[in-house]
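These notes concern the structure reproduced below.
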Amino acid sequence: MQGHPEVIDYLNTLLTGELAARDQYFIHSRMYEDWGFSKLYERLNHEMEEETQHADALLRRILLLEGTPRMRPDDIHPGTTVPEMLEADLKLERHVRAALAKGIALCEQHKDFVSRDILKAQLADTEEDHAYWLEQQLGLIARMGLENYLQSQI
C-alpha cells in the first residue's frame, strides 16, 4: 500500500526518536542496576521495552506504506546522576510528545487515519505513563530530598 511520502518521512523522524528513547532508557536502566537501585532499574527497563514496541509499530507501518525505515537513532543525552537522568528522560519525553502531536496533525491532513491512530496511542502512553511517572519522581525528590528518595529505590 503506497503511503504519502510526507507521512512516511515523518514516521521515520518519529522512529529515530523512539530508537533514541529506547537507547537512553537502556543505558539509564543499566546504570540504575549497577548502582543498586532495583526499583528504578525495573521501571526504566519496562520503559525501554515500551519504546521498543513503539519503534516496532512505526517500523511496521513504514514498511506497510512501502517506505524505507531509517534505523539510525537520534543522539541521546544520558545523565550522570539520578536527578540528571530523570530530567534528561523527561526532556526526551516532552520532545516526543510534541513530535507525536505534529505527526497526528500531518496524518489527518493526508487522511492516513491508521497512522494517526498509532500515533495517538503512543501519545497517550507518553503523556499518561512515561512523562507522568518522571514528573512524579522529580516531585518526590523535591519533597523527600535526594537521599531519602534514593533509599526508597533500593
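Every residue, even glycine, has its Cβ placed from backbone N, Cα and C.
No substitution from the list is modelled in this structure, which keeps its original residues.
According to DSSP, Glu50 (Fe(3+) C binding site) is assigned to a helical segment. Residues or ranges marked as Fe(3+) C binding site by Swiss-Prot on the basis of experimental evidence: His46, Glu50.
In this structure, Asp129 (Fe(3+) E binding site) is part of a helix by DSSP. Long-range Cβ contacts of Asp129 (Fe(3+) E binding site) within its own chain (separation 6+, distance under 8 Å): Glu50. Under the heading Fe(3+) E binding site, Swiss-Prot lists Glu50, Asp129, citing experimental evidence as support.
All chains included, 22 other C-beta atoms sit within 10 angstroms of the C-beta of Glu93 (Fe(3+) B binding site). In this structure, Glu93 (Fe(3+) B binding site) is part of a helix by DSSP. According to Swiss-Prot, the Fe(3+) B binding site annotation covers Glu51, Glu93, His130, on the basis of experimental evidence.
Per Swiss-Prot, domain 'Ferritin-like diiron' is recorded for 1-145.
Recorded in Swiss-Prot as a mutagenesis result, Glu18 to Lys carries the remark: Does not complement ftnA gene disruption, only about 60% catalase activity in strain PAO1. Here the Cβ of Glu18 (mutagenesis position) has 26 other Cβ atoms within 10 Å, regardless of which shown protein chain they belong to.
Reduced to three states, the DSSP call for Tyr25 (mutagenesis position) is helix. Sequence-distant neighbours of Tyr25 (mutagenesis position) (same chain, 6+ residues apart, CB-CB distance under 8 A): Leu44, Asn45, Glu47, Met48, Glu51, Asp89. Listed in Swiss-Prot is the mutagenesis experiment Tyr25 to Ile, annotated as follows: Does not complement ftnA gene disruption, only about 60% catalase activity in strain PAO1.
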In sequence order, which same-chain residues at least six apart have a C-beta under 8 angstroms from His130 (Fe(3+) B binding site)? Glu47, Glu50, Asp89, Glu93
